Amino acid sequence: MKTRIVSSVTTTLLLGSILMNPVAGAADSDINIKTGTTDIGSNTTVKTGDLVTYDKENGMHKKVFYSFIDDKNHNKKLLVIRTKGTIAGQYRVYSEEGANKSGLAWPSAFKVQLQLPDNEVAQISDYYPRNSIDTKEYMSTLTYGFNGNVTGDDTGKIGGLIGANVSIGHTLKYVQPDFKTILESPTDKKVGWKVIFNNMVNQNWGPYDRDSWNPVYGNQLFMKTRNGSMKAADNFLDPNKASSLLSSGFSPDFATVITMDRKASKQQTNIDVIYERVRDDYQLHWTSTNWKGTNTKDKWTDRSSERYKIDWEKEEMTN
């Protein structure tokens, strides 16, 4: 099931000009993820598969890799769900009011959330990244230590033995120039990450953020010139001079660990995977002497939700 939520202020012009923007390509590292069943020793196997969903209307490509870890020496089964794909940026002009005023919709945040219904026996036991991330790049290799726990090695080592642990075939990696990752209040039933805009240098000026303000020029985050003789729609910063996430979108790479009691009477679980894009409204207008910018936060939210079914006995995940 795919759903879409757009706040009531969304205009018809915005829907027509932005939502049909094609989805950016998925990360090429997907080809390195091995599917099938692997014996990692100590009476333990890892079974990996993948599921792909395209939501063209919202510009979202969801690719979910899942790995069942069956350790016969442990009383719980484990499932690692890795959420990848691309959430398109959709940075573009959406309105023009003559030559002196224009609006730009731009992605101020990207979100990925996983939710188990409250009545499910299964629980979320871990997640990666486990903390907020403010570096440009995040990388972590997931390993299993034959103790019922999956851990992440942030040094990014790939494959084989890592200390006393064994790689389960997943090295998380994503980039977020000018953005930062915030872990959103995880519980045993839900976890989410918000990759939110931090600040950006505009043509060697700034840095500017969503709240920057100058008494004369206002917010200059996406202002190409202060006094240029041009239409307002032509005075927005070129996408290739801004963060790549604005034009190309964000390619998430998060992991969630779910545990299930082997003795539970019901060995099936439902889980919802939700991708979101939040957009701000950046406006430019001519004051008679110069350009002035304003930024309205969180004006539009685009949401795509998919329910997956987990079969712990068959070690399968379907949608």
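Heads up, the Cβ atoms here are built off N, Cα and C, so glycines get one too.
If you look for the noted substitutions, you won't find them, since the model keeps the original residues.
A strand conformation is recorded for H61 (mutagenesis position) in the three-state DSSP classification. According to Swiss-Prot, the mutagenesis experiment H61 to I, L, P, R, S or T carries the following note: No oligomerization nor hemolytic activity, wild-type target cell-binding.
Listed in Swiss-Prot is the mutagenesis experiment H61 to L, annotated as follows: No hemolytic activity, reduced oligomerization, not toxic in mice, no effect on ADAM10 binding. Cβ neighbours within 10 Å of H61 (mutagenesis position), excluding its own Cβ and spanning all shown chains: 24.
When secondary structure is read from DSSP and collapsed to three states, H74 (mutagenesis position) falls in the coil class. What Swiss-Prot says about the mutagenesis result for H74 to L is this: 7% of normal hemolytic activity, reduced toxicity in mice.
The Cβ of H170 (mutagenesis position) has I33, F65, S67, V80, R82, T141, L142, A255 as same-chain neighbours under 8 Å, each 6 or more residues away in sequence. Looking at Swiss-Prot, the entry for mutagenesis of H170 to L says: 16% of normal hemolytic activity.
For H170 to L, P or R, Swiss-Prot lists a mutagenesis experiment annotated as follows: Decreased hemolysis, wild-type oligomerization and target cell binding. Classification of H170 (mutagenesis position) by DSSP places it within a strand.
Annotation of the mutagenesis experiment H285 to I, P, R or S in Swiss-Prot: Nearly wild-type oligomerization, hemolysis and target cell binding. Its Cβ taken as reference, H285 (mutagenesis position) is surrounded by 16 other Cβ atoms within 10 Å in the chains shown.
If you take the Cα of H61 (mutagenesis position) and the Cα of H74 (mutagenesis position), they are about 35 angstrom apart, rounded to a whole number. Using a 10 Å Cβ-Cβ cutoff, H74 (mutagenesis position) registers 17 neighbours.
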